[in-house]
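Per Swiss-Prot, the features are:
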type    : residues     : note
MUTAGEN : LEU16 to Ala : Shows drastically reduced NF-kappa-B/AP-1 activation
MUTAGEN : ASP17 to Cys : Shows no Yop secretion in the presence or absence of calcium
MUTAGEN : VAL19 to Ala : Shows drastically reduced NF-kappa-B/AP-1 activation
MUTAGEN : ASP28 to Ala : Exhibits constitutive Yop secretion in the presence or absence of calcium. Requires high levels of calcium to block Yop secretion. Can assemble needle polymers on its surface
MUTAGEN : ASP46 to Ala : Exhibits constitutive Yop secretion in the presence or absence of calcium. Requires high levels of calcium to block Yop secretion. Can assemble needle polymers on its surface
Amino acid sequence: MSNFSGFTKGTDIADLDAVAQTLKKPADDANKAVNDSIAALKDKPDNPALLADLQHSINKWSVIYNINSTIVRSMKDLMQGILQKFP
């Protein structure tokens, strides 16, 4: 499982750029795993083990990108709420 170390060390992540940077490596790793699984299927497209590995890689990729999207949306909503309270 990917390590979201920026969120577990008790450090403050106060801006959207820091959040995006923290999530970049797990997203890149998941993307690479999907691409590697697809490349492995080119030689043996009917291998059940390789198909299962691709399914797992795609599921992991999907979860990581959903987490990324949710966090970015939450940060946007938080910042928008703060800005709306200013006169």
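Including glycine, each Cβ sits where the backbone N, Cα and C put it.
Nope, none of those substitutions made it into this model, it's the original residues.
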Can you tell me how many other Cβ atoms are located within 10 Å of the Cβ belonging to VAL19 (mutagenesis position)? 18
For ASP17 (mutagenesis position) and ASP28 (mutagenesis position), determine the Cα separation and express it in whole Å. 16
Among the mutagenesis positions ASP17, ASP28, ASP46, point out the residue whose Cβ has the most other Cβ atoms within 10 Å, with all shown protein chains included in the count. ASP28
Euclidean distance between Cα atoms of VAL19 (mutagenesis position) and ASP46 (mutagenesis position), Å: 39
Integer Cα-Cα distance in angstrom, ASP28 (mutagenesis position) to VAL19 (mutagenesis position): 14
